[in-house]
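Only one structure is covered here, and it is reproduced in the block below.
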Amino acid sequence: MLDLLKQTIFTRDFIFILILLGFILVVTLLLLENRRDNIQLKQINQKVKDLIAGDYSKVLDMQGGSEITNITNNLNDLSEVIRLTQENLEQESKRLNSILFYMTDGVLATNRRGQIIMINDTAKKQLGLVKEDVLNRSILELLKIEENYELRDLITQSPELLLDSQDINGEYLNLRVRFALIRRESGFISGLVAVLHDTTEQEKEERERRLFVSNVSHELRTPLTSVKSYLEALDEGALCETVAPDFIKVSLDETNRMMRMVTDLLHLSRIDNATSHLDVELINFTAFITFILNRFDKMKGQEKEKKYELVRDYPINSIWMEIDTDKMTQVVDNILNNAIKYSPDGGKITVRMKTTEDQMILSISDHGLGIPKQDLPRIFDRFYRVDRARSRAQGGTGLGLSIAKEIIKQHKGFIWAKSEYGKGSTFTIVLPYDKDAVKEEVWEDEVED
């Protein structure tokens with residue numbers, strides 16, 4: 001019995017010790033769990049701070065209760081979503097900046113108070129503001145429209161404005177400005193966008209078109225009036241042998257001049273519409289020019305009204321070039337004819353030619369009337385004449401130099417004139433030249449053989 005009692009007491013004490021040890025273990029585990037939770041909470045808190053700071057690279061990996069695990073996984077997912085969103089925003093920003101940078105139109109944006117928050121380089125150049133800080137400046141001040149418009153006008157009316165501006169090079173520009181509102185999804189207006197389109201060339205072309213139509217009308221009206229007058233005189237009975245032949249001759253001359261003008265206009269139209277193409281061939285340019293000058297020498301013997309001397313001032317060596325011989329003949333003929341027309345009787349006309357590494361330079365000089373300084377920049381304009389009455393009397397259409405300029409441009413060259421009034425003029429043509437072109441062609445032929 002005693003032994004049984006002792007055994008019972010021992011068992012009871014052992015159970016008590018186990019319970020005590022179990023309690024201590026539970027308390028210890030709870031304390032450890034609480035400490036681990038605190039560490040994990042600190043890690044989660046740090047992760048949130050990293051997200052706020054823009055660091056999305058760290059990934060949490062925690063073991064524990066389901067709630068902690070869920071929070072950790074959600075934070076990792078949120079971090080990845082934010083990272084991808086940030087990358088997309090950066091890519092869109094770069095794409096937008098690239099588009100704005102390469103746009104030929106100027107673009108600027110404002111906040112709701114009309115202050116500039118964005119402007120591209122084109123707009124800065126158009127407004128002459130490259131070196132100025134324009135952010136936060138008023139759009140009204142920037143466009144110089146504060147005297148005529150208020151910000152409310154731009155918002156409520158979104159007008160289209162035509163402005164005169166001066167770019168960074170001091171060139172005057174015509175700008176067409178269009179406005180658009182920046183709206184949020186709620187409809188709240190948060191600012192304006194203005195697009196500046198340079199219409200300088202368009203306005204210039206429109207002015208030239210109007211002037212061209214006016215000139216064509218005038219140039220055709222003058223000979224038509226003459227022809228009409230003479231035909232009316234003939235119709236009314238002026239058919240006697242002493243008068244009628246002169247009337248008919250003048251009518252034919254004016255008709256021929258109109259035909260030449262129409263032909264020149266059609267030629268220019270084909271060039272403008274890019275339907276006039278060069279038929280190039282490889283020729284000896286020295287022989288080509290010499291042939292033209294020989295033709296003019298033969299004409300000189302038949303010319304009764306005007307005597308002139310053609311001087312060749314160039315070496316007789318081969319200059320091989322690819323040109324359209326018909327069109328280039330038209331250019332040289334026109335310049336030589338003008339030199340003869342405006343030179344005094346017995347005048348000297350000098351033709352010079354030389355080459356550089358990559359250019360052929362042809363110049364034709366005369367000692368004629370010359371061109372006034374104020375007229376020199378416009379002599380290649382269509383229908384422009386220094387002396388309209390004299391040019392018309394000599395049968396000119398006023399289009400010869402315009403056509404010459406366009407033909408030279410088709411050959412990727414350029415033409416200009418220097419002149420001193422009363423002393424003469426020099427017309428210079430520069431064409432691209434490759435001195436090795438013939439060597440290469442001969443070498444290719446030898447290889448093919």
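Here the Cβ of each residue, glycine as well, is placed from N, Cα and C on the backbone.
So, quick note: what you're seeing has the original residues, none of the substitutions.
The note that Swiss-Prot attaches to the published mutagenesis G22 to A is: Reduces transcription of the peptidoglycan hydrolase pcsB gene.
Experimental mutagenesis at this site is recorded by Swiss-Prot as F23 to A, annotated: Reduces transcription of the peptidoglycan hydrolase pcsB gene. Does not negatively affect WalK expression or membrane insertion.
The mutagenesis experiment E33 to A is recorded by Swiss-Prot, whose note states: Reduces transcription of the peptidoglycan hydrolase pcsB gene.
Residues annotated as domain 'HAMP' in Swiss-Prot: 35-87.
Per-residue pLDDT, averaged along the domain 'PAS' (92-158), amounts to 83 for this model. Residues annotated as domain 'PAS' in Swiss-Prot, with sequence analysis given as evidence: 92-158.
Helix, strand and coil residue tallies for the domain 'PAC' (157-211), in that order: 13 helix, 28 strand, 14 coil [DSSP]. According to Swiss-Prot, the domain 'PAC' annotation covers 157-211.
Under the heading domain 'Histidine kinase', Swiss-Prot lists 215-435.
DSSP gives V216 (mutagenesis position) a helix state. Every protein chain considered, the tally of other Cβ atoms within 10 Å of the Cβ of V216 (mutagenesis position) stands at 15. For V216 to G, Swiss-Prot lists a mutagenesis experiment annotated as follows: Severely reduces autophosphorylation.
Over all protein chains present, the Cβ of S217 (mutagenesis position) has 10 other Cβ atoms lying within 10 Å. One mutagenesis experiment named in Swiss-Prot is S217 to D, and its note says Severely reduces autophosphorylation.
Here the Cβ of H218 (mutagenesis position) has 11 other Cβ atoms within 10 Å, regardless of which shown protein chain they belong to. One mutagenesis experiment named in Swiss-Prot is H218 to A, and its note says Abolishes autophosphorylation. Reduces phosphatase activity by about 12-fold.
Looking at Swiss-Prot, the entry for mutagenesis of R221 to D says: Severely reduces autophosphorylation. Close to R221 (mutagenesis position) in the fold, though at least 6 residues off in sequence, lies no residue with a CB less than 8 Å from its CB.
Per Swiss-Prot, mutagenesis T222 to R is noted as: Reduces autophosphorylation. Reduces phosphatase activity by about 12-fold.
When other Cβ atoms within 10 Å of the Cβ of T222 (mutagenesis position) are tallied across all protein chains shown, the result is 15. As a published mutagenesis entry, T222 to A appears in Swiss-Prot alongside the note: Greatly reduces phosphatase activity. Increases transcription of the peptidoglycan hydrolase pcsB gene; simultaneous deletion of serine/threonine kinase stkP has no effect.
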